[in-house]
Amino acid sequence: MKRLGSVQRKMPCVFVTEVKEEPSSKREHQPFKVLATETVSHKALDADIYSAIPTEKVDGTCCYVTTYKDQPYLWARLDRKPNKQAEKRFKNFLHSKENPKEFFWNVEEDFKPAPECWIPAKETEQINGNPVPDENGHIPGWVPVEKNNKQYCWHSSVVNYEFEIALVLKHHPDDSGLLEISAVPLSDLLEQTLELIGTNINGNPYGLGSKKHPLHLLIPHGAFQIRNLPSLKHNDLVSWFEDCKEGKIEGIVWHCSDGCLIKVHRHHLGLCWPIPDTYMNSRPVIINMNLNKCDSAFDIKCLFNHFLKIDNQKFVRLKDIIFDV
């Protein structure tokens with residue numbers, strides 16, 4: 001599986017952004033919108049955006065695969081956030097139009113406690129051995145997904161630590177117009193970040209599964225490359241999102257040669273998301289578990305067992321996958 005950049009922090013927008021004082025269509029109760037101007041940002045230009053690989057921005061929750069307890073483990077995103085007093089000081093500092101990077105944090109006292117197994121995200125800056133909060137006052141990080149942790153039950157549904165495998169959605173290796181759901185060794189995903197999508201994630205924009213039979217999958221970041229993207233102009237991108245079948249996606253993430261990731265979200269361009277007919281649901285999908293040695297070893301209710309029952313079947317679209325339970 002070809003590796004592109006991994007998502008270890010918030011990605012900047014490809015365009016310079018401006019704040020508009022009107023209710024956000026992305027976040028409820030947010031009284032402002034962050035919109036893209038027509039100017040390509042310095043960060044994007046410095047990262048050589050014109051030579052970058054554009055990929056689909058998938059709407060889910062970010063995950064990471066790295067070692068825990070001497071084996072590959074799935075980790076869930078958990079950002080450390082300031083306690084109430086520190087958050088109040090930080091907000092007052094921002095209201096005075098100061099640069100958030102100049103705010104002084106006492107990491108040991110200003111932040112809510114993290115689980116013992118929490119680790120900071122890879123690219124987090126450190127001073128004197130302490131992670132430095134980002135411009136939002138958060139410290140990005142990860143916690144391992146334990147099998148019986150109810151808080152991360154949807155994460156744990158897509159991994160099996162006994163057989164060290166994960167349920168992954170990607171292009172079929174021999175047909176780029178066909179999607180494939182397969183059981184992938186966790187060792188093949190080490191040090192990669194992925195997006196968890198499904199029934200109980202972010203309002204389920206792709207319409208997967210049902211309340212009775214939830215369905216969740218992992219998608220490696222950068223898995224869906226965009227082949228025919230227009231020029232990097234505001235109006236051309238708006239037209240592409242609105243008029244092209246391939247544009248029925250949440251946004252674009254450019255993977256730059258220096259490892260930098262740059263994005264644009266439909267909301268940056270004043271466009272709606274979620275939308276009724278996504279590009280992800282316009283392509284057929286095949287189930288290819290390839291798990292003979294494990295056939296009888298799965299819990300009867302687990303996702304791996306459900307997918308084994310429909311192994312080698314082809315569906316017109318992801319939405320059509322229904323388990324006969």
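Easy rule for this one: first residue shown is 1, then count along the chain.
In case you wondered, yes, glycine gets a Cβ from its N, Cα and C as well.
Here the original residues stay in place, and none of the substitutions has been built in.
Where Swiss-Prot documents T55 to A as a mutagenesis experiment, the accompanying text is: Abolishes RNA ligation activity, in vitro. Counting Cβ atoms from all protein chains shown, T55 (mutagenesis position) has 23 others lying within 10 Å of its own Cβ.
Cβ neighbours within 10 Å of K57 (mutagenesis position), excluding its own Cβ and spanning all shown chains: 21. Quoted from Swiss-Prot, the note on the mutagenesis of K57 to A is: Deficient in auto-AMPylation activity, in vitro. Abolishes RNA ligation activity, in vitro.
One entry in Swiss-Prot concerns the mutagenesis experiment D59 to N. Its note says: Abolishes RNA ligation activity, in vitro. According to DSSP, D59 (mutagenesis position) is assigned to coil rather than to any helix or strand. Non-local neighbourhood of D59 (mutagenesis position): E195, I197, N202, P205, Y206, E250, W273, P274, each in the same chain, at least six residues away, with C-beta under 8 Å from its C-beta.
One mutagenesis experiment named in Swiss-Prot is R77 to L, and its note says Reduces RNA ligation activity to about 12%, in vitro. Counting only same-chain residues six or more apart in sequence, the Cβ atoms lying under 8 angstroms from the Cβ of R77 (mutagenesis position) belong to T61, C62, C63, Y64, P140, G141, W142.
For the mutagenesis result E123 to Q, the note given in Swiss-Prot is Has no effect on RNA ligation activity, in vitro. DSSP classifies E123 (mutagenesis position) as coil under the three-state reduction.
Record note (Swiss-Prot), mutagenesis E123 to D: Has no effect on RNA ligation activity, in vitro. The unchanged residue is displayed.
Looking at Swiss-Prot, you'll find the mutagenesis E250 to A noted as follows: Abolishes RNA ligation activity, in vitro. Its Cβ placed at the centre, E250 (mutagenesis position) has 24 other Cβ atoms within 10 Å. A coil conformation is recorded for E250 (mutagenesis position) in the three-state DSSP classification, outside any helix or strand.
Across the fold, the C-alpha of K57 (mutagenesis position) and the C-alpha of E123 (mutagenesis position) stand 20 Å from each other. In this structure, the CA atom of E123 (mutagenesis position) is 21 Å away from the CA atom of T55 (mutagenesis position).
Of all the Cβ atoms in the protein chains shown, 11 others lie within 10 Å of the Cβ of E123 (mutagenesis position).
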